[in-house]
Amino acid sequence: MNLLPCNPHGNGLLYAGFNQDHGCFACGMENGFRVYNTDPLKEKEKQEFLEGGVGHVEMLFRCNYLALVGGGKKPKYPPNKVMIWDDLKKKTVIEIEFSTEVKAVKLRRDRIVVVLDSMIKVFTFTHNPHQLHVFETCYNPKGLCVLCPNSNNSLLAFPGTHTGHVQLVDLASTEKPPVDIPAHEGVLSCIALNLQGTRIATASEKGTLIRIFDTSSGHLIQELRRGSQAANIYCINFNQDASLICVSSDHGTVHIFAAEDPKRNKQSSLASASFLPKYFSSKWSFSKFQVPSGSPCICAFGTEPNAVIAICADGSYYKFLFNPKGECIRDVYAQFLEMTDDKL
């Protein structure tokens, strides 16, 4: 989540994002970057620069390599460069320069994927990165792109050249035609893959519907309704076995849906009435909670199967627990920016 345009809190937080399995999250700051264990919350790394903001931090699971892009009032690095930071050596070891601003970076053990505003470039993850592929996208200012971290699945998903379409490419066999999914009529605002790379969830800028597709066929599996009013979707994430998804938006609410068992989701008692509009047959979240501050947040499932974590732009950390009935309670609250690495 790039917080640059929407973080009014003055706490120096520019970016927050989870690693591939959501076990850690990283923060880009006006004076460096930080890495935290997600659940339980613990500061793992704090790298401060005397002068220099980091607008994007991408982790590779828990290994010592991170991708950094400069940002903020005084960027540490030019915003058109990707810097690979070796946290053991405490220095950058790879640098890739582009002619335009970098919107996002994705990593897997063998690839560096760089998102520009209308194209995606794929490089080898080597000391001297070699460009392998270039894919055109529609205008993509949010840097939407997801890369499957599974060693047996090299799937890359990104906005297609047509509005609302998602393109799926297998980086291990790019000679195969990509899967093109006409996911929404409007502009995409969020996409997410499950860990296995078999499901993709999408939302448009309208933000009322979440759709889940099979990645091999492109077929729609489920359509879920977040709400009736438009919303800016900040984050969608699957749990470990892809049976649940959580969704955060600018309404200050985190919704939890059943992705595999639609009967768990709520539905109107009028759902079976064929003469009523499609809205009445919608599947709604079976559980939701309000982030008390209403601050922009990203969300993911915790170490317990019934736990959801919210990381907020105001520096708040929330852990909520939900039961099979959908009831939610707040279990943990903390201010993660005020922690030090010797505190829990």
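Each residue, glycine too, has its Cβ placed from N, Cα and C.
Substituted residues are absent from this model; it holds the original ones throughout.
For the mutagenesis result Val35 to Gln, the note given in Swiss-Prot is Strongly decreased interaction with ATG2A; when associated with 59-Q--A-62. Under the DSSP three-state reduction, Val35 (mutagenesis position) is assigned to strand. Cβ contacts within 10 Å of Val35 (mutagenesis position), excluding its own Cβ and spanning all protein chains shown: 21.
Annotation note: Arg62 (mutagenesis position) sits in a coil segment as assigned by DSSP. Around the Cβ of Arg62 (mutagenesis position), the same chain contributes Asn19, Gly23, Cys24, each under 8 angstroms and 6 or more positions distant in sequence. In Swiss-Prot, a mutagenesis experiment is listed as Arg62 to Ala, annotated with the note Does not affect binding to phosphoinositides.
Within 10 Å of the C-beta atom of Tyr65 (mutagenesis position) sit 19 other C-beta atoms, taking all shown protein chains into account. According to Swiss-Prot, the experimentally introduced change Tyr65 to Ala is described as follows: Strongly decreased interaction with ATG2A; when associated with A-125.
In Swiss-Prot, a published mutagenesis experiment is listed as His184 to Ala, annotated Abolished binding to phosphoinositides. DSSP gives His184 (mutagenesis position) a coil state; it is part of no helix or strand.
One entry in Swiss-Prot concerns the mutagenesis experiment Ser204 to Ala. Its note says: Abolished binding to phosphoinositides. Non-local contacts of Ser204 (mutagenesis position) by the CB criterion (under 8 A, 6+ apart in sequence, same chain) comprise Gly164, Ala183, His184, Glu185, Gly186, Val187, Leu188, Ser189.
Long-range C-beta contacts of Lys206 (mutagenesis position), restricted to its own chain and to partners at least six residues apart, with a cutoff below 8 Å, comprise His184, Gly186, Ala230. Listed in Swiss-Prot as a mutagenesis experiment, Lys206 to Ala is described as follows: Abolished binding to phosphoinositides.
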Reduced DSSP assignment, Lys206 (mutagenesis position): coil
Tyr65 (mutagenesis position) versus Val35 (mutagenesis position) - Cα distance in angstrom: 12
Packing count at His184 (mutagenesis position) (other Cβ atoms within 10 Å of its Cβ): 19
